[in-house]
Amino acid sequence: MLAFLNQVRKPTLDLPLEVRRKMWFKPFMQSYLVVFIGYLTMYLIRKNFNIAQNDMISTYGLSMTQLGMIGLGFSITYGVGKTLVSYYADGKNTKQFLPFMLILSAICMLGFSASMGSGSVSLFLMIAFYALSGFFQSTGGSCSYSTITKWTPRRKRGTFLGFWNISHNLGGAGAAGVALFGANYLFDGHVIGMFIFPSIIALIVGFIGLRYGSDSPESYGLGKAEELFGEEISEEDKETESTDMTKWQIFVEYVLKNKVIWLLCFANIFLYVVRIGIDQWSTVYAFQELKLSKAVAIQGFTLFEAGALVGTLLWGWLSDLANGRRGLVACIALALIIATLGVYQHASNEYIYLASLFALGFLVFGPQLLIGVAAVGFVPKKAIGAADGIKGTFAYLIGDSFAKLGLGMIADGTPVFGLTGWAGTFAALDIAAIGCICLMAIVAVMEERKIRREKKIQQLTVA
């Protein structure tokens with residue numbers, strides 16, 4: 001029934017390596033664009049809820065608590081699905097899996113739209129459909145990581161994944177325009193258009209995405225990426241390919257028993273406290289504590305996203321220049337984050353505030369990308385989805401939740417771990433950044449050992 005999700009592996013074509021390498025580019029770009037545009041589109045049917053909240057309050061009389069319940073449903077299913085759905089996707093055609101999940105998510109959001117009548121809503125159906133949409137979207141990032149990793153050489157992996165990572169920045173930035181266009185021009189200003197129009201776009205993108213590309217050059221008979229680009233197959237891939245390990249055995253051995261993956265999981269929790277803490281509370285801090293105008297506060301939020309866009313592109317490339325030392329590069333960025341948080345906290349005018357938020361966006365999204373890239377370097381390709389998913393689960397269920405609720409309570413004056421007020425909030429951000437540095441430093445050491453070991457193996461092979 002779902003045969004189109006199965007992997008396709010064709011015998012390697014009897015052609016010279018140079019010819020197969022030239023044939024690689026077109027199917028790679030098709031596959032890359034599918035996961036890039038597909039993941040971007042997922043944000044169009046995710047962030048539209050944030051944009052529509054004020055209209056949902058005025059049109060249907062929903063309370064902040066009710067809106068919070070709807071959002072919480074998405075966060076829980078998204079966090080849980082990061083591991084469950086990504087585990088299922090491993091061993092499947094992950095390029096096909098992403099547009100298929102996009103289609104299912106779009107259908108759910110159409111159901112979400114239908115639960116809003118002309119003058120009344122069904123809160124239960126809204127929570128159910130939005131939660132289901134989150135569950136289906138949860139594997140988008142993991143499928144993208146898996147697909148891109150199978151197509152690209154290790155020495156360029158950070159660059160390709162870094163460029164893909166801007167898809168969510170572009171999707172988040174474009175969500176407002178798409179939602180408002182749907183409401184104002186197609187539904188006479190009614191809030192329901194903010195959900196129906198993006199969902200239709202997502203359906204179209206999803207069905208087109210199913211037609212192009214695949215999850216690996218092996219699907220076209222081109223051989224593995226390592227063979228095409230003259231790289232040694234990783235130790236983890238050699239081990240899983242030379243044995244008849246089941247998917248569960250691979251998951252247990254290379255994910256659950258993998259010390260590096262657990263280090264990255266906890267590092268990701270700390271990083272999400274920093275990232276979401278800044279993202280969630282920057283406008284409130286600027287207005288309440290720094291006494292800046294609401295317009296300047298919003299400008300700072302926008303510059304944080306702009307800095308993230310630039311940083312996402314640059315940090316992956318820098319880690320490639322460092323020969324794949326993702327942990328080391330992440331530690332440098334995290335140290336700079338701590339210094340910049342001090343400037344941001346004590347900003348004496350709007351220009352320092354705006355500059356510090358741009359710098360924080362630039363710096364924070366470096367480690368976020370590099371934690372994911374580091375994870376795929378320590379697992380076989382058959383476990384990339386689950387490895388990326390499990391760190392996402394921890395980040396959303398613990399880091400994201402603490403950043404939104406815990407930091408909010410601290411800023412509001414409620415003591416949490418002895419911290420209170422805005423000074424306590426920034427202390428929590430500093431502690432989280434330091435915790436992330438400590439864990440990433442350990443990862444950097446283990447990464448260095450792995451790089452040197454693989455270099456020695458390659459030298460022996462050449463000799």
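Glycine residues also receive a Cβ, built from the backbone N, Cα and C atoms like all the rest.
Swiss-Prot annotations:
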MUTAGEN   Cys108 to Ser  No change in activity
MUTAGEN   Cys143 to Ser  30% of wild-type sugar phosphate transport activity
MUTAGEN   Cys265 to Ser  No change in activity
MUTAGEN   Cys331 to Ser  No change in activity
Which one of these mutagenesis positions has the most other Cβ atoms within 10 Å of its own Cβ: Cys108, Cys143, Cys265, Cys331?
Cys143
Using Cys108 (mutagenesis position) as the reference point, find which of the mutagenesis positions Cys143, Cys265, Cys331 has the shortest Cα-to-Cα distance to it.
Cys143
Just to verify a number: CA distance, Cys331 (mutagenesis position) to Cys143 (mutagenesis position), in angstrom, no decimals.
26
Given Cys265 (mutagenesis position) and Cys143 (mutagenesis position), what distance in Å do their CA atoms have, once rounded to a whole number?
18
